[in-house]
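Trainee: One structure, as structure tokens, below. Some questions next.
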Amino acid sequence: SIMKMDGSQQEENLDVISTGSLGVDLALGVGGLPRGRVVEIFGPESSGKTTLCLEAIAQCQKNGGICAFIDAEHAFDPIYARKLGVKVEELYLSQPDTGEQALEICDTLVRSGGVDMVVVDSVAALVPKAEIEGEMGDSHVGLQARLMSQALRKLTGHIKRTNTLVVFINQIRMKIGVMFGSPETTTGGNALKFYASVRLDIRRTGQIKKGDDVIGNETKVKVIKNKVAPPFRQAEFDILYGEGVSWEGELIDLGVKYDIVEKSGAWYSYNGAK
């Protein structure tokens, strides 16, 4: 189709879904993850990738949205999801057998126009059918990359048309023999890097302790790529075990940053009230 950009066809305001973290929403520049786009969230193990996605699902459901979770890792924990505010009984959950099946389900959900957000956890676990049916030790070079490339070619048009947010969670691998620059790379080839409108790099930077007990992680998110606002912004927040993103802690930190809350030593005060 051909259209004139006179405003009659195109919505100029971007629809977004909050990530459940104030800092990340601000870092994204548009107030959340953009709908009608592909988003990639990657990082090391136990850095908070799935937690951030579940927080976003909870926010989407709060606003009446319908969400789907394609659990290729077969590690979805409904009890933890419920603690983060996810309405598990309203969540579409799929645990596919092969990578092809997972991406086919994703395509069907997107094309239906009946869901607002689809999360694929994770790209690394999308195993091609040939690899599952083959023997251990067989070489399947580039199969997963080809699978992702083909799927994203098919998906992007449908995603834009139905205004669905599709989030791919990805893991990190090390490239061998890299002398300069970062040896880190994400799995599943290069296609996702190109098709993603937003790429978030999430890292655990420290532990939160109460006495001797570790009760959570200090987390840092970098916006590595952003097609809807300026990239390379950062956000730091706390993820508490069994609770998710510490909303109060983030609010106070942002208050200090923008001089709304005063900090003196270990005390915080707002309008004179400590």
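Placement of Cβ uses the backbone N, Cα and C atoms for every residue, glycine included.
Just so you know, the substitutions we noted aren't modelled in this structure.
Source: prediction; values computed, not measured.
Relevant sequence annotations retrieved from Swiss-Prot are reproduced here:
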- Gly43, Pro44, Glu45, Ser46, Ser47, Gly48, Lys49, Thr50: ATP binding site (BINDING)
- Phe42 to Leu: In strain: Vedros M1801 (VARIANT)
- Lys49 to Asn: In strain: Vedros M1801 (VARIANT)
- Val115 to Ile: In strain: Vedros M1801 (VARIANT)
Trainee: So if I measure Cβ to Cβ from Val115 (variant position) and keep only same-chain residues at least 6 apart in sequence, which ones fall under 8 Å?
Mentor: Ile66, Cys67, Ala68, Tyr92, Leu109, Thr164
Trainee: Using the Cβ centroid of Gly43, Pro44, Glu45, Ser46, Ser47, Gly48, Lys49, Thr50 as the reference point for the ATP site, which residues of the same chain not in that list have Cβ within 8 Å?
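Mentor: Here the non-site neighbours turn out to be Ile202, Arg204.
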Trainee: Which one of these binding-site residues, Ser46, Thr50, has the sparsest Cβ neighbourhood, judged by other Cβ atoms within 10 angstroms?
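Mentor: Among the binding-site residues Ser46, Thr50, the sparsest Cβ neighbourhood within 10 Å belongs to Ser46.
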Trainee: Give me the CA-CA distance between Gly48 (ATP binding site) and Phe42 (variant position), in Å, as a whole number.
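Mentor: About 9 Å separate the Cα atoms of these two residues.
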Trainee: How many other Cβ atoms are found within 10 Å of the Cβ atom of Phe42 (variant position), counting all protein chains shown?
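Mentor: Phe42 (variant position) is surrounded by 26 other Cβ atoms within 10 Å.
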Trainee: Residues with Cβ closer than 8 Å to the Cβ of Ser47 (ATP binding site), same chain and 6+ apart in sequence?
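Mentor: Sequence-distant Cβ neighbours: Ile202, Arg203, Arg204, Asn217, Thr219.
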Trainee: Can you check which residue among the binding-site residues Pro44, Gly48 has the largest number of Cβ atoms within 10 Å of its own?
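Mentor: Counting Cβ neighbours within 10 Å, the top one is Gly48.
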Trainee: For Thr50 (ATP binding site), what is the secondary structure state per DSSP, taken as helix, strand or coil?
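Mentor: The three-state answer is helix.
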Trainee: Sort out the sequence-distant neighbours of Lys49 (variant position) for me: same chain, 6+ apart, CB within less than 8 Å of its CB, listed by position.
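Mentor: The list for Lys49 (variant position) reads Ile41, Phe42, Gly43, Asp121, Ser122, Ile169, Asn170, Ile202, given in order along the sequence.
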Trainee: Is Glu45 (ATP binding site) helix, strand or coil when read with DSSP?
Mentor: coil
